[in-house]
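Student: Pasting the feature list from Swiss-Prot:
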BINDING   Asp117, Asp119, Thr121, Tyr123, Glu128  Ca(2+) 1 binding site
BINDING   Asp161, Asn163, Asp165, Lys167, Glu172  Ca(2+) 2 binding site
DOMAIN    31-66  domain 'EF-hand 1'
DOMAIN    104-139  domain 'EF-hand 3'
MUTAGEN   Gly2 to Ala  Cytoplasmic and nucleoplasmic distribution and loss of function
MUTAGEN   Cys3 to Ser  Endoplasmic reticulum distribution and loss of function
MUTAGEN   Ser201 to Ala  Loss of phosphorylation
MUTAGEN   Ser201 to Asp  Increased interaction with CIPK23
Amino acid sequence: MGCFHSKAAKEFRGHEDPVKLASETAFSVSEVEALFELFKSISSSVVDDGLINKEEFQLALFKSRKRENIFANRIFDMFDVKRKGVIDFGDFVRSLNVFHPNASLEDKIDFTFRLYDMDCTGYIERQEVKQMLIALLCESEMKLADETIEIILDKTFEDADVNQDGKIDKLEWSDFVNKNPSLLKIMTLPYLRDITTTFPSFVFHSEVDEIAT
């Protein structure tokens, strides 16, 4: 194990230990190691400083650094846990953890609630849902008439806004998602597909596993 720790210490210098991150998330050590390779690739795409800025994040998601997108901005802001305008490796892994198949339903519901609550008011309001819906439709290259979008919004708030105060609180959102689990399809990160399939099934061979065998 000494050889691994010596090499790992050099490889991950300045970043959180993969074994520690694996113990705090649903990822295995091998998966964290693969995520580190991914992190290095993204964080050096514009400025090689060991951190992911918004431009690099945008480039990784949409292969374009010029395209402004509400969805990408919201995901970046939620990954930027320390609110420094950049994402370090620890935050990258912990943020991706919510998209892991073994992540709890409660965590996924909480993430999607915060994703839609763009103004951080503790409520999801109609305009926020509309903005996100339009952004997602744009990314999937789908077009809906304004009337259709308004019908979707009407139906959403009719079903989710139980107390009819014009906004959806955390409990209402949780109940709504539990009745409509398809809403969590966003948690498969379809718009991060190019990132998450860079290393299919995390095929990198872990040095920890190698030592263990």
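Cβ coordinates are placed from backbone N, Cα and C, and glycine is handled just like the others.
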Student: Is Lys167 (Ca(2+) 2 binding site) helix, strand or coil when read with DSSP?
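Tutor: Note: Lys167 (Ca(2+) 2 binding site) is in a strand by DSSP.
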Student: Check the Cα-Cα distances from Asp117 (Ca(2+) 1 binding site) to the binding-site residues Asp161, Asn163, Asp165, Lys167, Glu172 and tell me which is shortest.
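Tutor: So, of the listed binding-site residues, the one sitting closest to Asp117 (Ca(2+) 1 binding site) is Lys167.
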Student: Within 10 Å of each Cβ, count the other Cβ atoms, then let me know which of the binding-site residues Asp117, Asp119 comes out lowest.
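Tutor: The binding-site residues Asp117, Asp119 were compared, and Asp119 has the fewest Cβ atoms within 10 Å.
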Student: Can you name every residue in this chain, apart from Asp161, Asn163, Asp165, Lys167, Glu172, with its Cβ inside 8 Å of the center of the Cβ atoms of the recorded Ca(2+) 2 site?
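Tutor: Checked against the 8 Å cutoff, the neighbours are Tyr123, Phe157, Ala160, Val162, Gln164, Gly166, Ile168, Asp169.
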Student: Among Asp161, Asn163, Asp165, Lys167, Glu172, these being the binding-site residues, pick the one whose CA is nearest to that of Asp119 (Ca(2+) 1 binding site).
Tutor: Lys167
Student: Measure from the Cβ of Lys167 (Ca(2+) 2 binding site) and count the other Cβ atoms within 10 Å, all protein chains considered.
Tutor: 18
Student: DSSP-wise, what's the residue breakdown of the domain 'EF-hand 3' (104-139) into helix, strand and coil?
Tutor: 26 helix, 2 strand, 8 coil
Student: Just give me the nearest neighbour of Glu172 (Ca(2+) 2 binding site) among the binding-site residues Thr121, Tyr123, Glu128, Cα to Cα.
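Tutor: For Glu172 (Ca(2+) 2 binding site), the closest Cα among Thr121, Tyr123, Glu128 is found at Tyr123.
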Student: Near Asn163 (Ca(2+) 2 binding site), which residues of its own chain have a C-beta under 8 A away, given they sit six or more steps off in sequence?
Tutor: Glu172
Student: Which ones in the same chain are close to Thr121 (Ca(2+) 1 binding site), with CB under 8 Å and 6+ residues apart in sequence?
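Tutor: Residues satisfying the criterion: none.
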Student: Where does Glu172 (Ca(2+) 2 binding site) sit in the DSSP three-state scheme?
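Tutor: Note: Glu172 (Ca(2+) 2 binding site) is helical by DSSP.
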